[in-house]
Amino acid sequence: MAEKFESLMNIHGFDLGSRYMDLKPLGCGGNGLVFSAVDNDCDKRVAIKKIVLTDPQSVKHALREIKIIRRLDHDNIVKVFEILGPSGSQLTDDVGSLTELNSVYIVQEYMETDLANVLEQGPLLEEHARLFMYQLLRGLKYIHSANVLHRDLKPANLFINTEDLVLKIGDFGLARIMDPHYSHKGHLSEGLVTKWYRSPRLLLSPNNYTKAIDMWAAGCIFAEMLTGKTLFAGAHELEQMQLILDSIPVVHEEDRQELLSVIPVYIRNDMTEPHRPLTQLLPGISREALDFLEQILTFSPMDRLTAEEALSHPYMSIYSFPTDEPISSHPFHIEDEVDDILLMDETHSHIYNWERYHDCQFSEHDWPIHNNFDIDEVQLDPRALSDVTDEEEVQVDPRKYLDGDREKYLEDPAFDTSYSAEPCWQYPDHHENKYCDLECSHTCNYKTRSSPYLDNLVWRESEVNHYYEPKLIIDLSNWKEQSKEKSDKRGKSKCERNGLVKAQIALEEASQQLAERERGQGFDFDSFIAGTIQLSAQHQSADVVDKLNDLNSSVSQLELKSLISKSVSREKQEKGRANLAQLGALYQSSWDSQFVSGGEECFLISQFCCEVRKDEHAEKENTYTSYLDKFFSRKEDSEMLETEPVEEGKRGERGREAGLLSGGGEFLLSKQLESIGTPQFHSPVGSPLKSIQATLTPSAMKSSPQIPHKTYSSILKHLN
């Protein structure tokens, strides 16, 4: 452990003493190297960002970042615990002391991973993307209310804890204060946003932009979450603008004229209809998500939704809770930016001339802060004049190019995500109390197990939609779709089998008609006697005797077959009349004619429906694809059995009635009722079912499910 610490300290210059151990590289921020380490004082893993102070520009950036992150306190913003100097020394609240150091360390909240690393595995589900987008907008609403522009929003700067699906905005190294009451035109740095997430206005006017540039970057990130790839990935700024114009309509004529003066080659007379609209770039998203994205990715920043307006869009209504979307109570103003620049200039002037004026009676804290500086000189951002452009600093993300054998993240979650509204650090020499304050303070109302958020959902939707269980919701929807497909397949196969039954019935009817025609021909006794006399008068040869014997045998077989068929039909007729006598005189004639004529058909249908029942039962046992399928199938069976409670005294009678509905019995009952044509039939089902039971075969009776039915409507409901 000590050797590893010494190696990292020698290579990267990390000098924090023995308090922080187990250092692991995470990547580079906007202006510094980031490591993770374990704080031995409280046994917590934290993220530590080192900022090297080499020139006035780096000092200014550090002053700006520290001032911003110390005041921002939100559930969707990475928390900052401490600002340390070399060897882990404590720094005072006076930011002017930074000018005396060569490096500074920002100890902040450790997050498990970032969105860029998550998207390397592929696109997200739309529910997950919507949840992360809501948290991003929630954080942006707070940041913009504090008059701060992030200016470097990209997936690598959005950190995620996968355990609770909390997203937080980090890396404010390129953020700056923008007071809306003052004009910053011409005094803003160029090209700070990563090229792929730059808005069209930022490409046209690099020194003139507003908070809308963060919203454009947020829209590009949302599209990237849905597709798994960058929405507009241009190789250079000209190609970037071309890709945007191919998909984003230019509605206003003044915007088209400005484009015509800059890149006339790519400008058409009608720019309202793009060649490749967002519907083609994002073919799989919902209509609500597409409408939401089209209102964010607008060419004109004046038409673009703000963070607050985006949270009020119907697409975000599932999570939106305005009372739990706070804004800054202490926003920045132009004075904060002016004071930092003046302090930096005065302090550096004091340092550079310290050897000449070492006997000066004024101490560092007694130096005057306010002078009569020209406002244009104050608003000028020296970052635009640096040798290394900010674009190059932002574009390179070393986190993605770390060696594979290095550990990037720690499995254990670092901290709870809640924090107090205003930090109150009573002991500046130690920050262990800040961890306790972090863990014991209020929690975000839209997080897991948050009662205000859940109460709001109950009040609004009358049911709780837990945002942290999207996978279960999707599994349920998939199960419903699979169940629907299975039911469609089962219905189709059953229809095909019913077609086979009808074919078999038609074949049996044809054979019966043929047999009846043969029986209808009868036996001509006179012809037989005449033939016999004629044969007896002739010489009886062996051939004639054989023919006579054949004729006698055929006649005897024909008579035997006729007797058997008559006995079978008479037996069925008597059996059917005896059973149907219980229906009463109202339905005697119609039921008798239908039942007697369909005696053999009833037996065939009963036997076939029994086989269908067995096949469907076996198919149902083999088609479970998930535990949800089996669980809900069992639940439906149990609910069906519990619909009719059985009393102790009537258990035997209802048990007998339950056996009446076999696979063939159900089909037979519905067919006979339809053929009779008596929709006004409302008598108890017990007696006709007992009569029909006698006509069912034993095999069909054995395979019938034991489900009690007491009314005709319940039978039809079960059949359907």
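A Cβ is built for glycine as well, from the same backbone N, Cα and C atoms used for every other residue.
What you see is the original sequence, not a version with the noted changes.
In the three-state DSSP assignment, the secondary structure recorded for Asp152 (active site, proton acceptor) is coil. Taking the Cβ of Asp152 (active site, proton acceptor) as centre and 10 Å as the limit, one finds 23 other Cβ atoms among all the protein chains shown. The feature active site, proton acceptor is assigned by Swiss-Prot to Asp152.
Same-chain residues at least 6 positions away in sequence with a Cβ under 8 Å from that of Gly32 (ATP binding site) are, in sequence order, Lys49, Lys50, Ile51, Val52, Ile106, Gly173. Per Swiss-Prot, ATP binding site is recorded for Leu26, Gly27, Cys28, Gly29, Gly30, Asn31, Gly32, Leu33, Val34, Lys49.
Averaged over the domain 'Protein kinase' (20-316), the predicted model has a pLDDT of 88. The domain 'Protein kinase' feature in Swiss-Prot is assigned to 20-316; the stated evidence is sequence analysis.
Among the mutagenesis entries in Swiss-Prot is Asp171 to Ala, noted as: Kinase defective mutant, abolishes activity. The number of other Cβ atoms within 10 Å of the Cβ belonging to Asp171 (mutagenesis position), over all protein chains shown, comes to 28.
Under its mutagenesis annotations, Swiss-Prot gives Ser189 to Glu the following note: Mimicks phosphorylation state and induces constitutive protein kinase activity.
According to Swiss-Prot, the mutagenesis experiment Ser189 to Ala carries this note: Unable to activate MAPKAPK5 promote MAPKAPK5 localization to the cytoplasm.
Here Swiss-Prot describes Ile334 to Lys as a published mutagenesis experiment; the accompanying note says: Abolishes binding to MAPKAPK5. Of all Cβ atoms in the protein chains displayed, 18 besides its own lie within 10 Å of the Cβ of Ile334 (mutagenesis position).
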DSSP three-state assignment (helix, strand or coil) for Ile334 (mutagenesis position): helix
Rounded Cα separation (Å) that holds between Asp171 (mutagenesis position) and Asp152 (active site, proton acceptor): 8
CB within-chain contacts under 8 A for Val34 (ATP binding site), separation at least 6: Pro25, Leu26, Gly27, Cys28, Ala47, Ile48, Lys49, Lys50
Fewest other Cβ within 10 angstroms of its own Cβ, chosen from the binding-site residues Leu26, Cys28: Cys28
Cα distance (Å, whole number) from Asp152 (active site, proton acceptor) to Ile334 (mutagenesis position): 21
Local backbone state of Val34 (ATP binding site), from DSSP in three classes: strand
